[in-house]
Every structure is written in C-alpha cells, then in structure tokens.
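K.L.:
According to Swiss-Prot, the protein carries these features:
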DOMAIN    29-137  domain 'CMP/dCMP-type deaminase 1'
MUTAGEN   H65 to R  Nearly abolished antiviral activity; when associated with R-249
MUTAGEN   E67 to A  No effect on cytidine deaminase and antiviral activity
MUTAGEN   E67 to Q  Reduced but not abolished antiviral activity. Nearly abolished antiviral activity; when associated with Q-251
DOMAIN    174-321  domain 'CMP/dCMP-type deaminase 2'
MUTAGEN   H249 to C  Reduced but not abolished antiviral activity
BINDING   H249, C280, C283  Zn(2+) 2 binding site
MUTAGEN   E251 to Q  Remains able to bind Vif
MUTAGEN   E251 to A  Decrease in cytidine deaminase and antiviral activity
ACT_SITE  E251  active site, proton donor
MUTAGEN   L255 to D  Resistant to HIV-1 Vif and reduces Vif binding but is still efficiently incorporated into the virion
MUTAGEN   F258 to A  Resistant to HIV-1 Vif and reduces Vif binding but is still efficiently incorporated into the virion
MUTAGEN   C280 to S  Reduced but not abolished antiviral activity. Nearly abolished antiviral activity; when associated with Q-96
MUTAGEN   E289 to K  Abolished interaction with HIV-1 Vif protein. Resistant to HIV-1 Vif and reduces Vif binding but is still efficiently incorporated into the virion
MUTAGEN   E324 to R  Abolished interaction with HIV-1 Vif protein
MUTAGEN   D347 to R  Does not affect interaction with HIV-1 Vif protein
Amino acid sequence: MKPHFRNTVERMYRDTFSYNFYNRPILSRRNTVWLCYEVKTKGPSRPRLDAKIFRGQVYSQPEHHAEMCFLSWFCGNQLPAYKCFQITWFVSWTPCPDCVAKLAEFLAEHPNVTLTISAARLYYYWERDYRRALCRLSQAGARVKIMDDEEFAYCWENFVYSEGQPFMPWYKFDDNYAFLHRTLKEILRNPMEAMYPHIFYFHFKNLRKAYGRNESWLCFTMEVVKHHSPVSWKRGVFRNQVDPETHCHAERCFLSWFCDDILSPNTNYEVTWYTSWSPCPECAGEVAEFLARHSNVNLTIFTARLYYFWDTDYQEGLRSLSQEGASVEIMGYKDFKYCWENFVYNDDEPFKPWKGLKYNFLFLDSKLQEILE
C-alpha cells in the first residue's frame, strides 16, 4: 500500500479548518478530506508519539485518500508489534467504502491497534453502501463518533494556527451536531451480523486478568415460542456504543433495539446472550427491571468473564438478575465454539481454544456459584 503522494502538514490555517470542518450535514465543494491524527502508546502515561495532518481528494483514486496515506505512513514506520497503540482520527468526512475495506484489513492484521474516528460530517449517509461501511468499521473494532464541541476545540488548539484565539462555534453548530449524532446512532443501532476473528479472540478470551478489554460485546440468539416449541428467529452482535450522552453498554443497546423493534406482549421469547463481560450494576439493574415487567421473555446469559466479581455492587447486580429469573452461567469450551461458528467471520476455520481456557472456566464458575448462593 504505497500512495503516489503524501500530503502532510503540521497545522492548518484557521479559515481552512473552519471551511473544511464546518459540520453542516450536507455541503458542496468540500472535496478535500482532512485527517488530523494522534498516535499514542497504551498505558498510564500514554505518551503521544506523533500528531500531524493528512490531506486527500475524495474524488481521486482510493490510494490518494487521506486514510490510505495514514495507513501507508503507519505501516512504513514498522512500529513494534509487542506494543499497543491508540490511534485517534479527527476527520472532515467519514471514510468511503473502499477505505473502510482497507481499514478493516488493517485492524485485523494489527490486533495491537485501536482506532477511534471522530468525524465532522457523515459522507453520503443516505446511501446504503456508505451506511453499511460505517457498520463495517464498527464490526472491525473501530470506534466511530461525531465530533462534539470539545473535540472541535481540541483540534483547534492542537492542529490549527490559532494564534491564541479560542475556537468559536458557528451558527447552528449544536443543531448540526445533534442531527449527525442521531443519524449515526440510528445507523449503528441495529445488531451486527458477526465480528472479525481478532475481535472475538481478544474480547472473549476468558483471562483471569483481562487488561485492555474496555468494551463489552454481546452475541445473542432469539427464539419465539410457537405451539409450545421454540423456533429460531433472530441473531446478531452488539457492542457498547461511543455515546457522550449515555455511554450505551451492549446490554442497553440490545434492550433499546428489542423494545423498539421486536417486543410484542402477545409473543413469548427465549433470549440467549453470550457476553465478553458480565453486566455492570446499572445494566444488571435495568435488565432485572425489564424481566420483572415482561414475563413473556426468558433470558439466559453466558459470560466469558466476570466484571469486578470481588465488588459487592457487581455481585448484587448478578444476584438481582438471578432473582428475576435470568440464568447466569460462565462460558465453557462448547459456548466459545458455538460463538465462533455462529457470530464470527471465520472463513470455515475451526475454533482454536487458548491455553488456560478450561482452568479459567473452572475458576470463574466457582466464583459465580459463590456469588449466586
């Protein structure tokens, strides 16, 4: 992946930023994509390794796009694979489908990299292929969000020749943000079909000490009961959303979608979750309240790991789920294998258990039984 040119600058002028990052949802003549990036190592201090700006033309060949220029630069630096890197982009437009495909490949090949994309605007958000591309980015593990006022101010301070002037939001800035935020949330609110292998192995590995697993992933199956027999109906994958208003965990994402689009009082449901983490106290409480109100829903939760199982609030959350009829269990080998076969783009590769899977299962299962006694 070698673009024919690289167009990088340290900072941009104020008028350039205001023109190209103007967050009006529909704009013409903004044919240059600006990508401000930061690369940090993960850790307590998280030192910033580099921060610059790439430019690219939206109507040129994909290899000339700003996203591809960044990937060429990053891969060309041959940064050590044993270190974990946190990449943040502030972009004037969200990536096109071609760039998204390359980004998904990049993230699959670099499990030590996390990518957050904060966009000023959504590119062709009404077109099906572009909406699917945003969902694919999320499936690949990237975080996608709309730039808010704090992020605009941060870019102004760090990527603009501001000459000491503060960032001043323009007319209808808040209205534009609210519209784009709602639109992106609607695009990403529906469940994904599956996840990529590196996502599954990283987030569902049942380690005793699972450092860096700061996201919750939830695979679900849903059966409706007809003529006293369950009939398979729906399945999918949720992950926690980057939402400055709600910080929506995967469990809340499921409940929101289920209540708005699926739930009927005249239908009985058998729902099974396979989660990377057990629910936090707030989510456990909401799920317990939901089950108390809807006796037509039976829920079984298989979890790869117990979240803060030594904390009494988290223990009480698990007990509240059990008291409202939810079955809470630890994922074992057959459950991981089932998820691999049904919720992962596995290319017909078999599930490969990791060292310590059975031992960790026994440890977590004993802890769960102690909590639920």
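Using the three backbone atoms N, Cα and C, a Cβ is placed for every residue, glycine included.
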K.L.:
Given the mutagenesis positions E67, E289, E324, which one has the fewest other C-beta atoms within 10 angstroms of its C-beta?
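P.N.:
E289, out of the mutagenesis positions E67, E289, E324, has the fewest neighbouring Cβ atoms within 10 Å.
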K.L.:
Would you mind reading off the Cα separation of L255 (mutagenesis position) from D347 (mutagenesis position), to the nearest angstrom?
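P.N.:
Distance between the two Cα atoms comes out at 30 Å.
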K.L.:
Measure from the Cα of E324 (mutagenesis position) to the Cα of every one of the recorded positions E251, F258, C283, then give the nearest.
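P.N.:
Going through E251, F258, C283 one by one, the Cα closest to that of E324 (mutagenesis position) is C283.
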K.L.:
If you count CB neighbours within 10 Å, which one among the mutagenesis positions E251, D347 has the smallest count?
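P.N.:
Among the mutagenesis positions E251, D347, the sparsest Cβ neighbourhood within 10 Å belongs to D347.
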K.L.:
If I take the Cα of F258 (mutagenesis position) as reference, which of the recorded positions C280, C283, D347 has the closest Cα?
P.N.:
C283
K.L.:
Nearest to E67 (mutagenesis position) by Cα, among C280, E289, D347 (mutagenesis positions)?
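P.N.:
Nearest listed residue in space: D347.
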K.L.:
List the mutagenesis positions among H65, H249, E289, D347 whose C-alpha is within 10 Å of the C-alpha of C280 (mutagenesis position), in sequence order, or say none.
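P.N.:
Correct set: H249.
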